[in-house]
Structures are given as C-alpha cells and as structure tokens.
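A.B. asks: Have a look at the structure that comes next, please.
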Amino acid sequence: MNRVFRNTIFYLLILLVVIGVVSYFQTSNPKTENMSYSTFIKNLDDGKVDSVSVQPVRGVYEVKGQLKNYDKDQYFLTHVPEGKGADQIFNALKKTDVKVEPAQETSGWVTFLTTIIPFVIIFILFFFLLNQAQGGGSRVMNFGKSKAKLYTEEKKRVKFKDVAGADEEKQELVEVVEFLKDPRKFAELGARIPKGVLLVGPPGTGKTLLAKACAGEAGVPFFSISGSDFVEMFVGVGASRVRDLFENAKKNAPCLIFIDEIDAVGRQRGAGLGGGHDEREQTLNQLLVEMDGFSANEGIIIIAATNRADILDPALLRPGRFDRQITVDRPDVIGREAVLKVHARNKPLDETVNLKSIAMRTPGFSGADLENLLNEAALVAARQNKKKIDARDIDEATDRVIAGPAKKSRVISKKERNIVAYHEGGHTVIGLVLDEADMVHKVTIVPRGQAGGYAVMLPREDRYFQTKPELLDKIVGLLGGRVAEEIIFGEVSTGAHNDFQRATNIARRMVTEFGMSEKLGPLQFGQSQGGQVFLGRDFNNEQNYSDQIAYEIDQEIQRIIKECYERAKQILTENRDKLELIAQTLLKVETLDAEQIKHLIDHGTLPERNFSDDEKNDDVKVNILTKTEEKKDDTKE
C-alpha cells in the first residue's frame, strides 16, 4: 500500500512540474507579431508607434515594441540590418515622441535552464518508468543477492519466556546462546559448538518462534530467509544467493541464520521424476560448501526448520553441518496449559475459564492451534459485546476450531435429526462402556462444517504409543454410530463414511505396520503409511510381498472390522436404554458435554444448571421410561 501511494505521489509531482513549466513559458512569452521593415517605417511616420526597444542580435537590430492601439501584452517584432537602415530608424526615433526603452538582457543561466529543463524532466520520467519496468533499481543485477531479512533492533525481541511448552527444546538451544555470548568458554575447553541446528516437528509447534527466541536471548543479528527464496527461474541465482547470504553473515558475525522450510532447497539430490532439479541441486551444493567447506565461517550458527526431515539430503545432516537435530513435538497437557497462559496474557478471562481444563480437552493441539483457539474465543466474545472471555466462548471456539462454525440456519428433517442423534449416541455409549476407547468430551447434533453432528472423541490422556486392545476399542467406538443406526432404524445411512475411513486405516496399519495380525505375524508389509511418501524416492519401490499375502492382508482387515462391528452391536444392544436416553436428550437440548453425559447416565436427569442460552434445566429433565415411550410413538409415525 505504501509503495502504491509513493508511486502515485511521484506521478502527480511529475505532472505538476510539467504543467508548471508549460504554463511558465506560455505566460512569459507574450503575443508577438512579426512586422516587416517597411510597415514599421510607415507606422513610425504615421505616429502609430507607442514604444520600442532595440537590441543588437547577430548582425541585425531586433526592434520590439507596441503600437498605440495594441493591448498590454501585444507586441510587434522587426529586424533592421546594420548600416544605413539602422541609422535611418535611429534618426526617425529621435524626431518623434516614441518611448525608447532599454532592452531586457536575458541571463545566460536563465536561457540555459529554460533550454535544459524540459530535457531533464523527460529524462527523469523515462528513468523512473524504466525502473518500474525492471521491478526497481538494478533488479536485474540484484537477482544474485540474498533475500534474507536482517533483524538487529533491540525492540520487540522474542525471548525464551515467550516460548512455552517446549522446555527441553529450549534447553538444547541454551548452548547456542551461550556460545554466541561467550565463545571463549567453549574454545578454551576445545569444544566445537554445533554449526547447524535442525528443528524438526509438525506445523505450528513453534520452530520459528524458538529460532527467534534464540536470537533474542543472544542479542546478535538474526538473518531470516525461506528455503524457497533461494531458487529462481534463472540458472545460478540460488548458489549466488547462498554465497551472498554468508558474505553478509560474516560481516555481522557473530550472528544467526534461520532458514525456514529448508526442505524446499535441501531435499535429496538426484530424486524426483525425470531426474533432479539442476538449479536446486546447485543451490544445495553451495549451501553444503558454505556450511562446512574449506573456508571456515566462525561465529555463524545456522538454525533450520522443516516438517519433512525424512526427505533431506544425507550430506546436509552429517556432523559438521546440521549435526544437532531437535524434535519440536506437540505439547503435552502441562505444555498446553503453559502455552495457553502465554497467549492469555493480553486477553481478559472470566473466572469461569479454567486453562487446565482446556488443556486436558485439547490433546493433539499444537501451539498454533491453541493460540487460534483463544483468538477465536476473543472474537466470539467481542461479537456478543462482552468485556471478558468466559467458558462458553471457549467452548464455542473449540467447536469452531475442530468442526467449523455452527450451521444453525440449516433446515434438517425430523428423520435426519433422529438419525444424527442416535448415530452420535452410539459413539457416546461405546465411549462410556469401553475403558480403552476414546472418551466422548462433547456430543452435539448441531450441524457444523460438513457434518450433520459430531462427537468429540479424545483420548483419556496423552499417549505416545498404543496397545492392541486400545486400537481395537478405538475401532469399536468409530463403528458405534453405524451400529446404532442399524439397531434403531433397521437401515443405514451415509453419515458414517468418515468413521469407516478412519477405522479401516487403523485396521490396515495394525496388519501391515504394527505386526498385530496373529495370522501374518510380526511383519511389516509395503511402504509405511505412517510416514509421508516422497514421490521421487518411493516411486519405483516395488511391492515386497506376494499376491497371496496381499489377499491375506485384505482378509485380516475384513476380519478385524467385522469382529469390532459385532462387538459394537453387542454393546449397544445390551445398553440400549442408555442409547435411548442420550439420543432423546440430544433431540431436546442438542448438545451435551462430558459432565452432563455422566450425570445423565448416573441419575437419568441433567444436572441442576443451565445448558443452553434458550432452555432452562427444568425444561430438559428426562427419564428413561418417558423418552423410551416417546421414541415408540415416533417410530409408529
């Protein structure tokens, strides 16, 4: 926006200057009429001449004057040759009362400027237009210059205190900070500080924030660049930018260089369909040389971030280059609470907001997810003109982050509403009965995003690995919705397609990756689906098992799904009263949280408090007998 404004102002100034110069010349040059010598003599004899000025110009006399009937800005101009003609005019002027005014001498500078100014204006305008066409300045010559941004200001530096939920990761980077502050301490002991630190982890876990905090704590210049900024369409530009980056870093040493998304330039050489990318490989080669080549780069530490460390070139990860890898994972419940406290500093929270409870309800959330959750809560509160963010705003924000905004205006038929209620009720009952299944933290039949309703099924605690019974119970929980539809309505709908997708994926990984098939044994088959595929490397990978094994894999997956389906059917049949109670309550209040579900199962009623903005507790009390009878009436209709 600023650049557009500056360009507009520049063009306006150029236009005003041109208009001013043209106006000046037009106003400074009065109307002049060329008059012949004979006519001038006749007018002079007739007494029509009022005033004249005579000025010698290049061998003639330039006579400029006004007739008595002329306007104020009207003049005549005639030229008189030297000699008798001039003497005749001078003698005639002496005999008349014509005013002879001294000639106005024009300064040489004025003449020069009036001649040169139009050319200067044209040149400046042409130069500016050429500048714009080239993208500014000597852009063609600057292709090889680094695009890294240098941060040296002391204000608004990120510190380690601004990074929460990554205590171990921060500790790993403390050595880097100490080296930048006091390198002699390490040199005296013969220690070599890591030249490169690679931050690996899922998106949104704070890799870039950790790098900024490292530079902020050390108080040194901080160069920031993205991996995609190196490679351009022109050959050799990437390598040139790498050289220029390290040249600038040497001038500002000690310093930090942060390369975000380094996999854009550091992926394996020679990989890719149709061969490698020569320009990218040339850039990578130059980066390898600069990091650990013949010329030492003392005082320069490189921090890079990626979420695809599996595709990086091995030469980039060897000791002497990125010889320290720090895994920045999603925070656990304690880390999530710490992250929430950091992002809640500038937000007024109501006393009903419990950050620890929010942390327990958000397993798997990254730091960016938690920041977005609190920001959404602030937006929800502001939309309702509240002064503080309360627990309801947090709940609404959590739902928006997980499933999208509520579609309260969507028109849903009574039949579809019943199907959704019993579908979500099936998930809920399975979560209540099975100890190893994911627990339902919230269930609703309010449409959100693409879903007609949803149940928030989360692990009971943070898990870093899962047992076979846990995985089987998870599949049973996913199938609970479809089974409930079949038991209650005797028919099934398309609402369970996502449940089937997730359940099938778990069963397939149990058989092909985790070795949990009794028939096939502890073997792994094919490409691990837990890791991401790199097409250039994995395209030509052949199937490492026979067609017979492939058939047996399919049979094992079907067996697991069928057994879990039958198990879910048995559980819901035995607990049909709970299914009816939860489904009918959902049809009345639309949304239930974990506390309400527990109280409903234990006492047959909802707890004595408001559950929605529209309904009071007295209006939503239900019991098993009443709701079962209502269901029978509905099915008769």
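Cβ from N, Cα, C; glycine included.
Where a substitution is noted, the model still shows the residue that was there originally.
OK, Swiss-Prot features for this one:
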BINDING   G201, P202, P203, G204, T205, G206, K207, T208  ATP binding site
MUTAGEN   K207 to N  Does not complement an ftsH deletion, loss of ATPase activity
BINDING   H423, H427, D499  Zn(2+) binding site
MUTAGEN   E424 to Q  Does not complement an ftsH deletion, loss of protease activity against casein
ACT_SITE  E424  active site
A.B. asks: Where among the binding-site residues P202, G204, G206 do you find the Cβ with the fewest other Cβ atoms within 10 Å?
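C.D. replies: If we count Cβ atoms within 10 Å for the binding-site residues P202, G204, G206, the smallest count is at P202.
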A.B. asks: List the same-chain residues at least 6 positions away in sequence whose Cβ sits under 8 Å from the Cβ of G201 (ATP binding site), in sequence order, or say none.
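C.D. replies: Once residues fewer than 6 apart are set aside, G201 (ATP binding site) is near K207, N307, T327, V328, D329, R330.
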A.B. asks: So among H423, E424, H427, D499, all listed as recorded positions, which is physically nearest to G206 (ATP binding site)? Use the C-alpha atoms.
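C.D. replies: Nearest in space to G206 (ATP binding site), counting only the recorded positions, is D499.
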A.B. asks: Compare the Cα of P203 (ATP binding site) against each of the recorded positions H423, E424, H427, D499 and report the nearest.
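C.D. replies: Nearest by Cα distance to P203 (ATP binding site): D499.
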A.B. asks: If you count, for each of the recorded positions P203, T205, K207, H427, D499, the other Cβ atoms lying within 10 Å of its Cβ, which residue has the minimum?
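C.D. replies: The recorded positions P203, T205, K207, H427, D499 were compared, and P203 has the fewest Cβ atoms within 10 Å.
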A.B. asks: Closest to T208 (ATP binding site): which of the recorded positions E424, H427, D499, going by Cα position?
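C.D. replies: Closest candidate to T208 (ATP binding site), judged by Cα separation, is D499.
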A.B. asks: Through the lens of DSSP with three states only, how would you label T208 (ATP binding site)?
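C.D. replies: The residue in question, T208 (ATP binding site), is helix (DSSP, three-state).
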A.B. asks: Return the count of C-beta atoms lying within 10 angstroms of the C-beta of E424 (mutagenesis position), excluding that atom itself.
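C.D. replies: Other Cβ atoms found within 10 Å: 27.
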A.B. asks: Would you kindly give the Cα-Cα distance separating P202 (ATP binding site) and E424 (mutagenesis position), rounded to the nearest Å?
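C.D. replies: With distance taken Cα to Cα, P202 (ATP binding site) is 30 Å from E424 (mutagenesis position).
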A.B. asks: Would you identify the secondary structure of D499 (Zn(2+) binding site) according to DSSP, in three states?
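C.D. replies: Helix, per DSSP.
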A.B. asks: Quick one: which residues besides G201, P202, P203, G204, T205, G206, K207, T208 have a Cβ within 8 Å of the ATP site's Cβ centroid, in sequence order?
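C.D. replies: In sequence order, the nearby non-listed residues are L199, A305, N307, V328, S366, G367, A368.
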A.B. asks: In whole Å, how far does the CA atom of T205 (ATP binding site) lie from that of H427 (Zn(2+) binding site)?
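C.D. replies: T205 (ATP binding site) and H427 (Zn(2+) binding site) have their Cα atoms 30 Å apart.
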A.B. asks: Around the Zn(2+) site recorded as H423, H427, D499, what other same-chain residues have a C-beta within 8 angstroms of the site's C-beta center?
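C.D. replies: Near the Zn(2+) site, beyond H423, H427, D499, sit E424, G426, A455, L478, L479, G480, G481, R482, A484, G495, A496.
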A.B. asks: Could you check the binding-site residues T208, H423 and say which one's CB has the fewest neighbouring CB atoms inside 10 Å?
C.D. replies: T208
A.B. asks: Measure from the CA atom of P202 (ATP binding site) to the CA atom of H423 (Zn(2+) binding site) and give the result in Å, rounded to a whole number.
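C.D. replies: Rounded to a whole number, the Cα-Cα distance is 33 Å.
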A.B. asks: Calculate the distance in Å between the alpha carbons (Cα) of H427 (Zn(2+) binding site) and P202 (ATP binding site), and round it to a whole number.
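C.D. replies: Computed Cα spacing between H427 (Zn(2+) binding site) and P202 (ATP binding site) is 29 Å.
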